[in-house]
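Colleague: I'd like to ask you about the structure that follows.
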Amino acid sequence: MQHDLFEHDPAIRQLIGHIDNIPAPELESRWPRSVVDLIDVLENELKRQNVSNPRELARKQAVALSCFLGGRQFYIPCGDTILTALRDDLLYCQFNGRNMEELRRQYRLSQPQIYQIIARQRKLHTRRHQPDLFSPETPK
């Protein structure tokens, strides 16, 4: 992953930096509805994280994304798979060996489902902290 995606295009960097000089309503009224919707989503997440100037940052992020992905067909999968992976990791972190029933009720899963999740997560967490000695790949 590049740290400065637009380092070779100073014009884009300059334009993204100039966004703050244009009144938001004027700017957003000229953008496609899908970009404004993306700004709303990004702004809400930035607010949730207590980031200052969330709307301004969200606009800059949306412009950066549209410069990078604009004009391409780009598939963003439904959040279900991502949310399930996050839920499974959280469940594993909450599991203490004695709270199976509590987790079963909280996540509305069966006991066998929870055991399967814990087994999968244990493997993932072990690999995260103890790299495979026989694997040719080096951890990143």
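These residue numbers are counts, starting from 1, taken along the chain as shown.
Placement of Cβ uses the backbone N, Cα and C atoms for every residue, glycine included.
This is the original sequence, none of the listed changes applied.
What Swiss-Prot shows for this protein is this:
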type    : residues      : note
BINDING : E26, D37, D40 : Mg(2+) binding site
DOMAIN  : 69-90         : domain 'bZIP'
MUTAGEN : E26 to Q      : Almost no effect on DNA-binding. No effect on transactivation and dimerization
MUTAGEN : E26 to D      : Loss of DNA-binding activity and transactivation. No effect on dimerization
MUTAGEN : D37 to N      : Almost no effect on DNA-binding. No effect on transactivation and dimerization
MUTAGEN : L83 to R      : No effect on dimerization and DNA binding. Complete loss of dimerization and DNA-binding when associated with Ser-90
MUTAGEN : L90 to S      : No effect on dimerization and DNA binding. Complete loss of dimerization and DNA-binding when associated with Arg-83
MUTAGEN : S110 to T     : Loss of DNA-binding activity
MUTAGEN : Q113 to P     : Loss of DNA-binding activity
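Tell me what's around each of these sites.
Modeller: In sequence order, A58 are the residues near D40 (Mg(2+) binding site), counting only same-chain partners six or more apart with C-beta under 8 A. According to DSSP, D40 (Mg(2+) binding site) sits within a helical segment.
Across the domain 'bZIP' (69-90), DSSP assigns 13 helix, 0 strand, 9 coil.
DSSP gives E26 (mutagenesis position) a helix state. Taking all protein chains in view, 8 other C-beta atoms sit within 10 angstroms of the C-beta of E26 (mutagenesis position).
Annotation for D37 (mutagenesis position): no same-chain Cβ neighbours under 8 Å separated by at least 6 residues are found.
Around the Cβ of L90 (mutagenesis position), 13 further Cβ atoms fall within 10 Å across all displayed protein chains.
Taken residue by residue with DSSP, S110 (mutagenesis position) is part of neither helix nor strand, so it is coil. Taking all protein chains in view, 10 other C-beta atoms sit within 10 angstroms of the C-beta of S110 (mutagenesis position).
Long-range C-beta contacts of Q113 (mutagenesis position), restricted to its own chain and to partners at least six residues apart, with a cutoff below 8 Å, are absent.
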Colleague: Are there residues at least 6 beyond the ends of the domain 'bZIP' (69-90) whose Cβ is under 8 Å from a Cβ of it, and what are they?
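Modeller: Beyond its ends, the domain 'bZIP' (69-90) has Cβ neighbours at 107, 117, 120-121, 124.
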Colleague: Tell me which of the mutagenesis positions L83, L90, S110 ends up closest to E26 (mutagenesis position) in space, Cα to Cα.
Modeller: L83
Colleague: Sequence gap of 6 or more, Cβ distance under 8 Å: name the residues on the same chain that satisfy this around L83 (mutagenesis position), in order along the sequence.
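Modeller: The answer is none.
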